[in-house]
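The following features are taken from Swiss-Prot:
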MUTAGEN   Ser14 to Ala  Loss of phosphorylation
MUTAGEN   Ser15 to Ala  Loss of phosphorylation
MUTAGEN   Ser30 to Ala  Loss of phosphorylation
DOMAIN    98-161  domain 'bZIP'
Amino acid sequence: MAAESLPFTLETVSSWELEAWYEDLQEVLSSDEIGGTYISSPGNEEEESKTFTTLDPASLAWLTEEPGPTEVTRTSQSPRSPDSSQSSMAQEEEEEEQGRTRKRKQSGQCPARPGKQRMKEKEQENERKVAQLAEENERLKQEIERLTREVETTRRALIDRMVSLHQA
């Protein structure tokens, strides 16, 4: 198994990024507590016939590598008793997940691919920093050239003055 790079750097992480990671973790953990979760892997046809509930697409997004929308299908529904309290609890959980998704959409993050979105934002931020540092570098070069010219003129003036004092 090949080692994968971390989806983040070891630098300081912004609070909104930490909050998004925390929400993603909560979604994954809560889906694990609900029932046996099943993520189909290639060449696993015999296990696909088992009864599992599937994860919310937002919680699966960080697991997928290929671009495009995440497709999650329900292979079969877990049996529910006619007890209304269980069905109302399931509805409440679904509403909570939808609320979290809406909250994330409102904060400007894409729930379908939060890891890739963060990486893209980080890359854009790094490009802005590079451009900003290049501008600062150019400004500093010009300042160095200006100061070098100023030192040269001051040095010449000082030499001329010393020469004129010795001649007098």
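Easy rule for this one: first residue shown is 1, then count along the chain.
Keep in mind that glycine also has a Cβ here, set from the backbone N, Cα and C atoms.
Don't expect the noted substitutions in this model, because it carries the original residues.
Looking at Ser14 (mutagenesis position) and Ser30 (mutagenesis position), their Cα atoms lie 24 Å from each other. Between the CA atoms of Ser30 (mutagenesis position) and Ser15 (mutagenesis position) there is a gap of 22 Å, rounded to the nearest whole number. Cβ-based neighbour count (10 Å, all protein chains) for Ser15 (mutagenesis position) stands at 7. Over all protein chains present, the Cβ of Ser14 (mutagenesis position) has 11 other Cβ atoms lying within 10 Å. Classification of Ser30 (mutagenesis position) by DSSP places it within a helix.
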